[in-house]
Amino acid sequence: MSGIALSRLAQERKAWRKDHPFGFVAVPTKNPDGTMNLMNWECAIPGKKGTPWEGGLFKLRMLFKDDYPSSPPKCKFEPPLFHPNVYPSGTVCLSILEEDKDWRPAITIKQILLGIQELLNEPNIQDPAQAEAYTIYCQNRVEYEKRVRAQAKKFAPS
């Protein structure tokens, strides 16, 4: 494992614990031996107030490669969400998460999670990743928002 990646992720964890947006979660997972795995984080993004996503808490896994922060983490909703920019596998399609697009090593975990929260309610229809959600979003916004509200209710924190 890269010392650069681990040191950056340790800084990220410290900064997150000191200050993070209300309702968001970002925690490194534990290895079988109980030690912390900084390369694999369990996160959760709350649906934004005043949107059909409100009330939901959407679980996301963030996986970092050894060359982080040169390369972005892979962000994957578990379980996958109904959304035009979420692949059926759950992987998020967002330009700041793509090395050859808008990724920059200075982007923080907090910025990534806030960017994904923004994307939930403002899909990028130029870059669809899920045919069904994309089609319904474009053709029947009322039905799309109904499905999103049902999903938010399903993923409401207990």
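The backbone N, Cα and C atoms fix where each Cβ goes, glycine too.
Positions annotated as domain 'UBC core' by Swiss-Prot: 4-157. Averaged over the domain 'UBC core' (4-157), the predicted model has a pLDDT of 97.
The annotation that Swiss-Prot gives for the mutagenesis experiment Phe22 to Ala reads: Impairs binding to RANBP2. Look at Phe22 (mutagenesis position): DSSP puts it in coil.
Taking Cβ-Cβ distances under 8 Å and a sequence separation of 6 or more, the neighbours of Val25 (mutagenesis position) in its chain are Glu42, Cys43, Ala44, Leu57. According to Swiss-Prot, the experimentally introduced change Val25 to Ala is described as follows: Impairs binding to RANBP2.
Here Swiss-Prot notes a mutagenesis experiment, Val27 to Ala, with the remark: Impairs binding to RANBP2. Cβ neighbour count for Val27 (mutagenesis position): 13 (other Cβ atoms within 10 Å of its Cβ, all protein chains included).
In the three-state DSSP classification, Glu42 (mutagenesis position) falls within a strand. When other Cβ atoms within 10 Å of the Cβ of Glu42 (mutagenesis position) are tallied across all protein chains shown, the result is 15. Among the mutagenesis experiments that Swiss-Prot reports, Glu42 to Ala is described with the note: Slightly impairs binding to RANBP2.
All protein chains included, Lys48 (mutagenesis position) registers 17 other Cβ atoms within 10 Å of its own Cβ. When secondary structure is read from DSSP and collapsed to three states, Lys48 (mutagenesis position) falls in the coil class. What Swiss-Prot notes for the published mutagenesis of Lys48 to Ala is this: Slightly impairs binding to RANBP2.
Non-local contacts of Glu54 (mutagenesis position) by the CB criterion (under 8 A, 6+ apart in sequence, same chain) comprise Gly47, Lys48, Ala152. Glu54 (mutagenesis position) carries neither a helix nor a strand DSSP state and counts as coil. For the mutagenesis result Glu54 to Ala, the note given in Swiss-Prot is Slightly impairs binding to RANBP2.
In Swiss-Prot, a published mutagenesis experiment is listed as Asn85 to Gln, annotated Impairs catalytic activity. Look at Asn85 (mutagenesis position): DSSP puts it in coil. Around the Cβ of Asn85 (mutagenesis position), the number of neighbouring Cβ atoms within 10 Å comes to 25.
Sequence-distant contacts (6 or more apart, same chain, Cβ under 8 Å) of Tyr87 (mutagenesis position) comprise Pro80, Cys93, Ala129, Gln130. Quoting Swiss-Prot on the mutagenesis of Tyr87 to Ala: Impairs catalytic activity.
Around the Cβ of Cys93 (mutagenesis position), the number of neighbouring Cβ atoms within 10 Å comes to 19. In Swiss-Prot, a mutagenesis experiment is listed as Cys93 to Ser, annotated with the note Loss of enhancement of sumoylation by RWDD3. No effect on RWDD3 protein levels.
Cys93 (mutagenesis position) falls within neither a helix nor a strand when secondary structure is assigned with DSSP, and so counts as coil. Annotation source Swiss-Prot lists active site, glycyl thioester intermediate at Cys93.
Looking at Swiss-Prot, the entry for mutagenesis of Asp127 to Ala says: Impairs catalytic activity. In the three-state DSSP assignment, the secondary structure recorded for Asp127 (mutagenesis position) is coil. The Cβ of Asp127 (mutagenesis position) has Asn85, Cys93, Ser95 as same-chain neighbours under 8 Å, each 6 or more residues away in sequence.
What Swiss-Prot notes for the published mutagenesis of Asp127 to Ser is this: No effect on catalytic activity.
Around Phe22 (mutagenesis position), taking its Cβ as the centre, 5 other Cβ atoms fall within 10 Å, counting all chains.
DSSP assigns Val27 (mutagenesis position) to a strand in the three-state reduction.
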